[in-house]
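Per Swiss-Prot, domain 'Ig-like V-type' is recorded for 20-127. What Swiss-Prot notes for the natural variant Q108 to R is this: In allele Thy-1.1.
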Amino acid sequence: MNPAISVALLLSVLQVSRGQKVTSLTACLVNQNLRLDCRHENNTKDNSIQHEFSLTREKRKHVLSGTLGIPEHTYRSRVTLSNQPYIKVLTLANFTTKDEGDYFCELQVSGANPMSSNKSISVYRDKLVKCGGISLLVQNTSWMLLLLLSLSLLQALDFISL
């Protein structure tokens, strides 16, 4: 086997085993705000996952939020971040055509051999869809699991019939 292929295969296995692989990056509009959902694996036992949201516009990188790079001052007042175990949600307030470009979500596990994973999405205001109610609910699925378990319990106790 080619040594380069062996190294690439080993690195991809290590990246997945380290548990910080970005699985998807989606964008949508909530009122006039851009919402970026960066879903990722999380098999780490501590908070060693570092992240960065950035925008590349006109061949220039602008860091919006994160622990890897220094966020630009012009975005700090417009950005909010929700950080949960399997999803990081960045909201950019008052999204305009000046904010269009390629958005990136990068995750990195710190340590002796830092590994990183990223996804990108091209965002244009006239192509954005409105965020659906169901995707807002998916951010925190624990209440849905509780609801399903409660329905089963109520059905078992004959309080409701489905």
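Placement of Cβ uses the backbone N, Cα and C atoms for every residue, glycine included.
Although substitutions are noted, the structure shown does not include any of them.
Note on the domain 'Ig-like V-type' (20-127): mean pLDDT across this stretch is 90. Following the DSSP three-state reduction, the secondary structure of Q108 (variant position) is strand. Residues in the domain 'Ig-like V-type' (20-127) partition by DSSP class (helix H, G, I; strand E, B; coil) as 10 helix, 63 strand, 35 coil.
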